[in-house]
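Over in Swiss-Prot, the protein carries these features:
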- Gly40, Gln41, Pro42, Gly43, Ser44, Gly45, Lys46, Thr47: ATP binding site (BINDING)
- Lys46 to Ala: Loss of activity (MUTAGEN)
- Asn66, Glu100, Thr118, Arg120, Thr128: substrate binding site (BINDING)
- Asp67 to Thr: Loss of activity (MUTAGEN)
- Asp67: active site, proton acceptor (ACT_SITE)
- Arg158 to Ala: Loss of activity; when associated with S-171 (MUTAGEN)
- Arg171 to Ser: Loss of activity; when associated with A-158 (MUTAGEN)
Amino acid sequence: MANIVNFTDKQFENRLNDNLEELIQGKKAVESPTAFLLGGQPGSGKTSLRSAIFEETQGNVIVIDNDTFKQQHPNFDELVKLYEKDVVKHVTPYSNRMTEAIISRLSDQGYNLVIEGTGRTTDVPIQTATMLQAKGYETKMYVMAVPKINSYLGTIERYETMYADDPMTARATPKQAHDIVVKNLPTNLETLHKTGLFSDIRLYNREGVKLYSSLETPSISPKETLEKELNRKVSGKEIQPTLERIEQKMVLNKHQETPEFKAIQQKLESLQPPTPPIPKTPKLPGI
């Protein structure tokens, strides 16, 4: 039996051409293109960065998201049956190759690009920015600045949503993977700032408010602003709606036995106002 993780060059090229045709629909190549590299820990809500970029480019930008190519593996359904939740690591080499090929082809033609990432390391953004600048691109980096408790809850909610859709392939983000990005992102961003490769590094919160721009304050590193936001204390009232949504999804998914569910329930109970004592009924005379 052939290894179903493998795929032929012809299969790959056919899918690549289909993707390119679909992605360039309604988009125009420009004389001075810009590439926007995105960063932020898992669960931070990086897709919300697209709104600011669409506004900046009047919608003339192509989003390249590695995750969207994973299910395009020619043998994806068979791989799901075989590996279930571990399918992601078996299709990632395919999605990585697809992402690289799409970036290469579209940047040859001069389209504005949005390239998803996390900022877990500095190598990939540096390599990508260097390669694109050699093709005449201006490179910018936009990063989510979200308190770590909010993004961690975001990873749980995303998993529960995926589980409701397809329990077999839903894959939780380990807390350790989330925390590694939280720990490394501020220093990595400072390193990227010092390279001078990016004409602007911006920080945004989930509401789309710009918290920092290296273009506006070039002498100030983004590190301090990001660290402050990552470690910002969030009130119980702020996260209560999120906790309630997650609790509801976990009940529907029958995940009440998980440590996460118990921790969320405990937190919600602590946010409830204390029950006032029942007033004693005064005794009536003669009774």
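Think of each number as a place in line: the chain as shown, counted from 1.
Just so it is clear, glycine is given a Cβ too, placed from its N, Cα and C backbone atoms.
Shown on the structure are the features that Swiss-Prot records.
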| residue | record | contacts (Cβ under 8 Å, 6+ apart) |
| --- | --- | --- |
| Gly40 | ATP binding site | Lys46, Leu49, Thr118, Gly119, Val143, Met144, Ala145, Val146, Ser151, Val181, Leu185 |
| Gln41 | ATP binding site | Thr118, Gly119, Met144, Val146, Lys148, Ser151, His178, Val181, Val182, Leu185, Leu230 |
| Gly43 | ATP binding site | Asn150, Ser151, Tyr152, Leu153, Gly154, Thr155, Ile156, Glu157, Arg158, Thr173, His178 |
| Ser44 | ATP binding site | Met144, Val146, Asn150, Ser151, Gly154, Arg206 |
| Gly45 | ATP binding site | Met144, Val146, Ser151, Gly154, Arg206 |
| Thr47 | ATP binding site | none |
| Asn66 | substrate binding site | Ser95, Asn96, Met98, Thr99, Glu116 |
| Asp67 | mutagenesis position | Ser95, Glu116 |
| Thr128 | substrate binding site | Ala35, Leu37, Ile103, Ile115, Thr139 |
Of the binding-site residues Pro42, Glu100, Arg120, which one sits closest to Arg171 (mutagenesis position) when you measure Cα to Cα?
Pro42
Within 8 Å of the Cβ centroid of the ATP site residues Gly40, Gln41, Pro42, Gly43, Ser44, Gly45, Lys46, Thr47, which other residues of the same chain have their Cβ?
Thr118, Met144, Val146, Ser151, Gly154
Per-residue Cβ crowding (10 Å cut-off), top of mutagenesis positions Lys46, Arg158:
Lys46
What Cα-Cα separation, expressed in whole Å, is found between Arg120 (substrate binding site) and Pro42 (ATP binding site)?
10
Assuming the binding residues for substrate are exactly those in the record, Asn66, Glu100, Thr118, Arg120, Thr128, what is the maximum CA-CA distance in angstrom, rounded?
18
Once the DSSP letters are reduced so that anything not helix or strand counts as coil, what is Thr47 (ATP binding site)?
helix
Which whole-number value in Å describes the distance between the Cα atoms of Pro42 (ATP binding site) and Glu100 (substrate binding site)?
21
Through the lens of DSSP with three states only, how would you label Gly40 (ATP binding site)?
coil
Tally every other Cβ atom lying within 10 Å of the Cβ atom of Arg171 (mutagenesis position).
15
